[in-house]
Amino acid sequence: MAPQNLSTFCLLLLYLIGAVIAGRDFYKILGVPRSASIKDIKKAYRKLALQLHPDRNPDDPQAQEKFQDLGAAYEVLSDSEKRKQYDTYGEEGLKDGHQSSHGDIFSHFFGDFGFMFGGTPRQQDRNIPRGSDIIVDLEVTLEEVYAGNFVEVVRNKPVARQAPGKRKCNCRQEMRTTQLGPGRFQMTQEVVCDECPNVKLVNEERTLEVEIEPGVRDGMEYPFIGEGEPHVDGEPGDLRFRIKVVKHPIFERRGDDLYTNVTISLVESLVGFEMDITHLDGHKVHISRDKITRPGAKLWKKGEGLPNFDNNNIKGSLIITFDVDFPKEQLTEEAREGIKQLLKQGSVQKVYNGLQGY
């Protein structure tokens, strides 16, 4: 072998050995940078899990492998200790491996049965009995509505498990015909049951990840399929988290717009002022006024409202209403005359119907 070819072969061999030692690139699998936050990692997994689930890609022979790689990437990068080991030594540096069921990870985000991959929950078979659905109010802050978040819910879920013995199941009413003699029959109704394996209900701890999407609206529901009440002869019902946005001390939501009030002094209302309002995610909204600001005046800050739920690139407005704080102490006669001379404004007293048109 020529020296040049030998050198090329050695470099290729070293590259392949390095790739094997390094293992899979979990950041690339999830499509996130190495600086990604845990919220970014969860969001990426939730999105890709729906896209790559084998049930949604029956014609892709690599679908199962892709889904397993995705689960492995999430398992490692969502755990701070495993992520630290992975960042330092690669996949081979993980001490205890990562052998969690990727179906379990998927169910933490979507429930036991996942979704029918048309975007709608499973279709109910009328012949299969189902347990009751459970609706739980989930309180979220306006900060979470603005920026989004993942809320971890731990619950004890009753689950039907096989137990020793047999039991009667699928009981139903049937008609039995008995011949009493020539041309004489007796029809009786009786209960007929099948024999099924015995079951018992046990409580199992379940951890569910509820994604609070930016712009989520009050009353919206997030379903977790198969996480409701069990049914010993059929399927469990569903668990639905119903969003309840708690009141905020500074901002009020109206659609995608945010409303707030700012109190300024009488001097500021006359000569102008500058100030910053701290927004829901901590960034500052600057206000500068160099003109007279009347009590009740409103200022619109476009794009400083909440993100639209259907399109997060669109944001509402922040509407600021100004209140003027008048002096509490009585003015001296000298001060009154000074103000009159300064403003040079005569009386504009007028009585009118201020509610006309409402």
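Just so you know, glycine gets a Cβ as well, placed from its N, Cα and C.
Look at Swiss-Prot and you will find 25-90 tagged as domain 'J', backed by sequence analysis.
A mutagenesis experiment is reported in Swiss-Prot for this position, His53 to Gln, and the note states: Loss of HSPA5-binding, but no effect on interaction with denatured substrates.
Non-local neighbourhood of Cys169 (mutagenesis position): Cys193, Asp194, Glu195, Cys196, Val232, Asp233, each in the same chain, at least six residues away, with C-beta under 8 Å from its C-beta. According to Swiss-Prot, the mutagenesis experiment Cys169 to Ser carries this note: Drastic loss of interaction with denatured substrates.
Taking a C-beta cut-off of under 8 angstroms and a sequence separation of 6 or more, Cys171 (mutagenesis position) has the following same-chain neighbours: Val191, Val192, Cys193, Asp194. According to its DSSP assignment, Cys171 (mutagenesis position) is in a strand. The annotation that Swiss-Prot gives for the mutagenesis experiment Cys171 to Ser reads: Drastic loss of interaction with denatured substrates.
According to Swiss-Prot, the mutagenesis experiment Cys193 to Ser carries this note: Drastic loss of interaction with denatured substrates.
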Given the mutagenesis positions His53, Cys193, and counting only Cβ atoms in the protein chains shown, which has the most within 10 Å of its Cβ?
His53
Once the DSSP letters are reduced so that anything not helix or strand counts as coil, what is Cys193 (mutagenesis position)?
strand
